[in-house]
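Student: The structure under discussion is supplied below as structure tokens; questions concerning it will follow.
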Amino acid sequence: MAFPQTPNRLIRPRRTSRGIAISAGGLAVLLGALDTYVVVSIVTDIMRDVGIAVNQIQRVTPIITGYLLGYIAAMPLLGRASDRFGRKLLIQISLAGFALGSVITALATNLDVLVAGRVIQGAASGALLPVTLALAADLWATHKRAAVLGGVGAAQELGAVLGPIYGIFVVWLFHHWQAVFWVNVPLALIAMVLIHISLPPRVRTEEPQRVDVTGGLLLALALGLATIGLYNAEPDGKQVLPEYGPPLIIGAVIAAVAFLVWERFARTRLLDPAGVRFRPFLIALLVSLVTGGALMVTLVNVELFGQGVLGLDQDEAVFLLARFLIALPVGALLGGWIATRVGDRAVTAVGLLIAAGGFYLIAQWPADVLESRHDLGFVSLPTLDTDLAIAGFGLGLVIAPLTSAALRVVPAAQHGIASAAVVVARMIGMLIGIAALSAWGLYRFNQYLKEQLAALPPAPADFPGGQMAGQMMRLRTATVQAYVLQYGEIFAITAGLCVFGAVLGLFIAGRREHAEESADAVDGVSNARDRAPSA
């Protein structure tokens, strides 16, 4: 007989204890998210101390790719390990690993050691988000968990907003970039203590679950190769992938095929298909992939629009994203709260339609968008600020209900790997989205530039400053218009992808769809076997 995942079958800690536990988990997620973005504001300080010239900034790319490598590659295996060994132990191990990686990074005097520290940080941080999401699913009933998942998602997105500012503030306060990583140590210890006191020890089951280490390593290899192969530090350059990208992508495909073959015949699998409702689960992963692509396209192309069209320097162009990044966590919090009342499907579909509307508006941006406004009759709103906020808010709304729907159709014993799958799908969507649209954008830019140059008359011989100056002005005008058309097309495609995601969102798990699992399976879940405190 099958049983749904009902809260009365799971032994949970008291409300106060679980509040402390999820707050500590949220702190851990925020720490990991901050460290993802913090290097943006301190990279020049790091370069100086490890002996890299300012004009060789491409050499510090491994600092970023190393973190992403650890983050994405380790996530599925560590998420599954939390199903086997319990959320409490995995969060504490991950926090300890994060602190260790921070110490190694802070002590680094050369690039190799620095990258090693960042890889360790990334691997530890990669476990924190999915395991905390799974912990929220363990501690809250199905119909209430979306709001909590929204809070965890908001902590993740808040890191993107505060990361660069946090780095600048810590360096200003302590006068050296190493302090950014030293501060992680006491904060990680605080989170470990809070997790320790708020979650009781895990009760060992008579038949503990096995972990598919081989499958996890094959998947980690595939994801790691794909991460490095797809990540291009200069997406506005002359090539979409880095020079070493194509062979790594081929290697990733081979590793992925090997993983699928292994999972087909292995007795112990990374994701046990028993009880999983694959149709809604895979649809949730596909929607997560779409949202990741839309997110990354925005993060990269808004900055490039600021530099190429508006003539802003890099710092000013990055600041344009503040409107989008602030709206993301706001949407995540509100989306979780609304989903507990109206359901995951509705919020996911509406959120992506709102995002599509925002991206459609962004696609209409003129070259003088900073002076442009939306005249609504009773009020006039700045175009750039409004459009970015709408897109960010819409994508934020989707975070909690998407995770909630995915977890609901996977047995509770596999919430760790399921949470990791949702996050990995989003990250892969980010990498694929920017690579694909960069290729398309580069192709279209060259076409548009030729068209614009053909439409503009040649500079007259009596042009002020000379004919050469006139030709430069002509090229600049054509280039700006080509950029406007290129980015307009990219964001229009992104709007279409969000509409596609909204349609898919109508087919994720509804409120009454649950994984099929036996009573023994529910009672045997490692994370649900934590005993309530005696006090």
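The count begins at 1 with the first shown residue.
Including glycine, each Cβ sits where the backbone N, Cα and C put it.
In this structure the noted substitutions are not present, so the sites keep their original residues.
Note that this is a predicted model, so its numbers are computed, not measured.
Looking at Swiss-Prot, the entry for mutagenesis of Asp35 to Asn says: Poorly complements for vancomycin resistance in M.smegmatis. The mutagenesis experiment Glu157 to Gln is recorded by Swiss-Prot, whose note states: Partially complements for vancomycin resistance in M.smegmatis. Per Swiss-Prot, mutagenesis Leu299 to Arg is noted as: No longer complements for vancomycin resistance in M.smegmatis. One mutagenesis experiment catalogued in Swiss-Prot, Met468 to Asp or Lys, is accompanied by this note: Partially complements for vancomycin resistance in M.smegmatis.
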Student: Which is it, of Leu299, Met468: the one of these mutagenesis positions whose Cβ has the most other Cβ atoms within 10 Å?
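Tutor: The residue with the most neighbouring Cβ atoms within 10 Å is Leu299.
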Student: Between the Cα atoms of Leu299 (mutagenesis position) and Glu157 (mutagenesis position), find the distance and write it as a whole number of Å.
Tutor: 12
Student: Can you check which residues sit near Asp35 (mutagenesis position), meaning Cβ under 8 Å from its Cβ, same chain, 6 or more apart in sequence, and list them in order?
Tutor: Tyr67, Phe98, Ser102, Gln121, Ser125, Gly159, Gly163, Phe181, Asn184
Student: Using DSSP, would you call Glu157 (mutagenesis position) helix, strand or coil?
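Tutor: The residue in question, Glu157 (mutagenesis position), is helix (DSSP, three-state).
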